[in-house]
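Structure incoming, see below.
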Amino acid sequence: MKINNSLLNFVNGMLVTLPSSKTLTLSWNFGSMLGMVLVFQIVTGTFLAFYYTPDSLMAFSTVQYIMYEVNFGWIFRIFHFNGASLFFIFLYLHIFKGLFFMSYRLKKVWMSGLTIYLLVMMEAFMGYVLVWAQMSFWAAVVITSLLSVIPIWGPTIVTWIWSGFGVTGATLKFFFVLHFLLPWAILFIVLGHLIFLHSTGSTSSLYCHGDYDKVCFSPEYIGKDAYNIVVWLVFIVLSLIYPFNLGDAEMFIEADPMMSPVHIVPEWYFLFAYAILRAIPNKVLGVIALLMSIVTFYFFALVNNYTSCLTKLNKFLVFLFIISSVILSWLGQCMVEDPFTVLSPLFSVIYFGLAYLLLGIFMTSKLLFK
């Protein structure tokens, strides 16, 4: 069916008539699920913003007001809180799937995806601070102070973000505005990510590169994406039965600038990076290692190699990389004491070693098998 409207024609080409391989599995649902969760987070977050007050004296109490006084406010708050965890679960599955199938060969898709990941981490951190609880307040103090390692301008940048000489109500307003606006920038980059992907196709080893052996995206894969409904049902049930199991008990205590928690721990989806940061006693080197834990994957897109040799070795190393990431996440929430202070540097070295080994295999496979 021909559509004359240019906007509808664009949407039709992306969601209906897009030529798609017959062999894509359910692991290709992660992207569509991420899009659904992103929209879900924007909707629930907008509702919460109606009642939230970005003031250091009222922020914590307005969160309690939403929970206890606003009609169905507790549902929106619980779903928004757990929706962030659901988003990161599928985001990490999406990234690991990309490593598994060497998706970094699609340079624009890979680079835009990593940029989305960095922005989402910033977005989640700022949302975490908005509760203005004891743990989130001190997490804001620790993380923002890391910017002071930037040569020359570092202390000035920290003072500018804090709007003073410490994390205050002005910092809270700054984070609230960015937390409200950043999702729209993420949506824009997601659109670019989608366009780049659909203009080149997938990197699955089963992928068919001729349009003669493909099917339209709808209804074949629209129906397959309907399996996401099962995930949503599980998410709703778990959120209602265990609403705060993924949080910290300190998040129920109002922020006290005069007393820090015994053990500062970020949300679970930042723990692997936090473990790498703590593994290095030097502040500057720790921040560099923290950044490189993510920035390293940008280097994959700089290699001009479109072959897919050594795929079995690549998949084996990806599984080892996933295991090391999970162990680092566990170490990130452990106390700073033996044996964890020994294990964290060890698994940080393994993490980077596997990442650069994957990069090295990707670089050399073309030379070995050309």
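Yeah, the Cβs are placed from backbone N, Cα and C, and that goes for glycine too.
Found this in Swiss-Prot, in case it helps:
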VARIANT   Pro54 to Ser  In strain: JU403, JU439, JU516 and JU793
BINDING   His80, His179  heme b b562 binding site
BINDING   His94, His193  heme b b566 binding site
VARIANT   Lys97 to Thr  In strain: PB800
VARIANT   Val142 to Leu  In strain: EG4181
BINDING   His198  ubiquinone binding site
VARIANT   Ser205 to Ile  In strain: JU403, JU439, JU516 and JU793
VARIANT   Ile222 to Thr  In strain: ED3092 and ED3101
VARIANT   Val234 to Phe  In strain: ED3092 and ED3101
VARIANT   Pro257 to Leu  In strain: HK104
VARIANT   Phe297 to Val  In strain: JU725
VARIANT   Leu317 to Trp  In strain: JU725
VARIANT   Phe321 to Leu  In strain: PB800
VARIANT   Val342 to Phe  In strain: BW287, EG4181, EG4207A, HK104, HK105, JU403, JU439, JU516, JU725, JU793, PB800 and PB826
VARIANT   Val342 to Ile  In strain: ED3033, ED3034, ED3035, ED3037, ED3092, ED3101 and VT847
VARIANT   Gly353 to Val  In strain: PB826
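Looking at the shown structure, what environment does each listed feature sit in?
Listed in sequence order, Leu130, Gly169, Leu172, Lys173, Phe175, Phe176, Val177 are the same-chain residues six or more apart from Pro54 (variant position) with CB atoms under 8 A from its CB.
Under the three-state DSSP scheme, His179 (heme b b562 binding site) falls in the helix class.
Cβ-based neighbour count (10 Å, all protein chains) for His94 (heme b b566 binding site) stands at 20.
Lys97 (variant position) counts 17 other C-beta atoms within 10 Å of its own C-beta, drawing on all protein chains shown.
Same-chain residues at least 6 positions away in sequence with a Cβ under 8 Å from that of Val142 (variant position) are, in sequence order, Ile264.
The DSSP secondary structure for His198 (ubiquinone binding site) is helix. Within 10 Å of the C-beta of His198 (ubiquinone binding site) we count 17 further C-beta atoms, all protein chains included.
Counting Cβ atoms from all protein chains shown, Val234 (variant position) has 11 others lying within 10 Å of its own Cβ. Secondary structure at Val234 (variant position), as computed by DSSP, is helix.
Listed in sequence order, Phe137, Gly166, Val167 are the same-chain residues six or more apart from Pro257 (variant position) with CB atoms under 8 A from its CB. In the three-state DSSP classification, Pro257 (variant position) falls within coil.
Long-range Cβ proximity for Phe297 (variant position), meaning a same-chain Cβ under 8 A and a gap of 6 or more residues, is found for Tyr104, Trp110, Leu114, Ala355.
Its own atom aside, the Cβ of Leu317 (variant position) has 18 Cβ atoms within 10 angstroms in the protein chains shown.
In the shown protein chains, 20 other C-beta atoms lie within 10 A of the C-beta of Phe321 (variant position).
Sequence-distant contacts of Val342 (variant position), defined by Cβ-Cβ distance under 8 angstroms and a gap of at least six in the same chain, do not exist. According to its DSSP assignment, Val342 (variant position) is helical.
Under the DSSP three-state reduction, Gly353 (variant position) is assigned to helix.
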Looking at the variant positions listed here (Val234, Phe321, Gly353), whose Cα lies nearest to that of His94 (heme b b566 binding site)?
Phe321
At a 10 Å cut-off from the C-beta of His80 (heme b b562 binding site), count the other C-beta atoms across all protein chains.
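Other Cβ atoms found within 10 Å: 20.
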What whole-number Å value do you get for the CA-CA distance of Phe321 (variant position) and His80 (heme b b562 binding site)?
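His80 (heme b b562 binding site) has its Cα 30 Å from the Cα of Phe321 (variant position).
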Should Pro54 (variant position) be counted as helix, strand, or coil on the basis of DSSP?
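DSSP call for Pro54 (variant position): coil, neither helix nor strand.
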Round to a whole number and give the Cα-to-Cα distance in Å for the pair His80 (heme b b562 binding site) and Gly353 (variant position).
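Roughly 36 Å, rounded to the nearest whole number.
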